[in-house]
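Record features, source Swiss-Prot:
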VARIANT   ALA22 to Thr  In strain: cv. Landsberg erecta and cv. Sha
VARIANT   TYR48 to Asn  In strain: cv. Landsberg erecta
MUTAGEN   CYS186 to Ser  20-fold decreased activity. Abrogates the response to changes in redox environment
MUTAGEN   ARG228 to Lys  In rax1-1; reduced GSH level. Up-regulates APX activity
MUTAGEN   ASP258 to Asn  In rml1; GSH defective. Enhanced susceptibility to P.syringae
MUTAGEN   SER298 to Asn  In pad2-1; reduced GSH level. Camalexin defective. Enhanced susceptibility to P.porri
MUTAGEN   CYS349 to Ser  2-fold decreased activity
MUTAGEN   CYS364 to Ser  2-fold decreased activity
MUTAGEN   CYS406 to Ser  20-fold decreased activity. Abrogates the response to changes in redox environment
Amino acid sequence: MALLSQAGGSYTVVPSGVCSKAGTKAVVSGGVRNLDVLRMKEAFGSSYSRSLSTKSMLLHSVKRSKRGHQLIVAASPPTEEAVVATEPLTREDLIAYLASGCKTKDKYRIGTEHEKFGFEVNTLRPMKYDQIAELLNGIAERFEWEKVMEGDKIIGLKQGKQSISLEPGGQFELSGAPLETLHQTCAEVNSHLYQVKAVAEEMGIGFLGIGFQPKWRREDIPIMPKGRYDIMRNYMPKVGTLGLDMMLRTCTVQVNLDFSSEADMIRKFRAGLALQPIATALFANSPFTEGKPNGFLSMRSHIWTDTDKDRTGMLPFVFDDSFGFEQYVDYALDVPMYFAYRKNKYIDCTGMTFRQFLAGKLPCLPGELPSYNDWENHLTTIFPEVRLKRYLEMRGADGGPWRRLCALPAFWVGLLYDDDSLQAILDLTADWTPAEREMLRNKVPVTGLKTPFRDGLLKHVAEDVLKLAKDGLERRGYKEAGFLNAVDEVVRTGVTPAEKLLEMYNGEWGQSVDPVFEELLY
């Protein structure tokens, strides 16, 4: 879901020309003005972590006290004053902010995030908040994580550059540290699952790796005590029919990857969007709703098609010749806001735009101007299939068992971090039309790899793509290609994980979804 995703680390203006294409060099190299924090990048490094980000590190702006391993912050995000510009922000500053994500290739990292459903083993019911609080406290005390509080409620944990956070329906999320290899990424996932299981088992709690809540109704799901979610819950039904399901009943796995320049960002963005439906098919794992088959292989993916058209989708403008950081900023400026954060409170700004905010004409905060923190927060409320912040997020996959949590980043690292594979993907998809990309996005949640495409099936494209991913990993030289074994059989047979679940449901499970809680238990 990535509702909380916040860019980590601080940011800096890149030297002229490092992250630019013709026509934007001046903007990129000179966009951010009068920001003392820009020198802090070396001090803090870079992180993909979602919970506290830069803001929690800038001590002048966060009132906090430490007692043992408890980190008290006013709320999440901790403060609206974290990054203070001495002059009003301009559109050029916002462009430069995105451009500041450019890194040299030796600094490329892999940031993996995944969500899972906690449930009572005896009843299969979703975890309640008091159980989640007990679990978070237990993990903090046993494994030395810092607690993140909103008021007097524990809402997450932090340890180094990793964080654990709660999605609106109590989905438990690990936002991993930015790591160099997939071996490190998979070890991090396994360590996290071990820690969670060690505490949860004693409480009679299990965790389920699936893309959509298979058994319980929306009204059975507990709501987490986080201020921003109240605003979103009130707004969602106004803009789509499935937004509340997205918030409360979905789980995803995603990977965050770096780019070296604006041109490199564009190439990776286009490749990621074109192939996102293939990732959706390979990891499709949400065929049940309220105890029965729902007609989809990825209900989670389908839900995004009727959540909020203003902030979701396949972003056809990314394929325009004119696309770059500037065009993404213009898109984001006109995506309606959810909230601003002032004086430890969330202010409802739904339906208003950041463009109005930039002009000091936000009806919910008349005369006020935005900070970088406001911009960071706004970028996290945009939910396309690939999202740009100071890195790119691949957002098309369902949550699943641990092997697939390692396979998803492996798939994208092999394709996007290897120049030959990336070029091959761009060549392969160069003549795909916007209508074809949209068709795949809409049909794959129903028909998976059996979706007809041109003269064959999507399965045949996936075979070529998986080979490119493996080749890309081999060329990296870290012996990482084995992480793709979890999706080998899916591509070879054309049978998605969801179709295997449906086969068991109609066979040995006797048309009950209850066995899925054991089948996909972490």
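Cβ atoms are placed via backbone N, Cα and C, with glycine included.
So, quick note: what you're seeing has the original residues, none of the substitutions.
Owing to the predicted nature of the structure, the values given are computational and were not obtained by experimental measurement.
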Check your understanding: Taking the Cα atoms as reference points, how far is CYS186 (mutagenesis position) from CYS406 (mutagenesis position) in Å?
Key -> 5
Practice item. Work through the mutagenesis positions one by one (ARG228, SER298, CYS349, CYS364, CYS406) and name whichever has its CA nearest to the CA of ASP258 (mutagenesis position). Key: CYS406
Review point. Taking every protein chain shown into account, which of the mutagenesis positions CYS186, CYS364, CYS406 has the largest tally of Cβ atoms within 10 Å of its Cβ?
Key: CYS406
Practice item. Run through the Cβ atoms and count how many others sit within 10 Å of the one on ASP258 (mutagenesis position). Key: 25
Check your understanding: Compared by Cα position, which of the mutagenesis positions ARG228, CYS349, CYS364, CYS406 is the closest one to SER298 (mutagenesis position)?
Key -> CYS406
Practice item. Fill in the CA-CA distance, CYS406 (mutagenesis position) to ARG228 (mutagenesis position), as an integer in Å. Key: 31
Review point. Within 10 Å of the Cβ of ARG228 (mutagenesis position), how many other Cβ atoms are there?
Key: 21
Review point. To the nearest whole angstrom, what is the C-alpha distance linking CYS349 (mutagenesis position) and CYS364 (mutagenesis position)?
Key: 6
Review point. When a 10 Å sphere is centred on the Cβ of SER298 (mutagenesis position), how many other Cβ atoms does it contain?
Key: 29
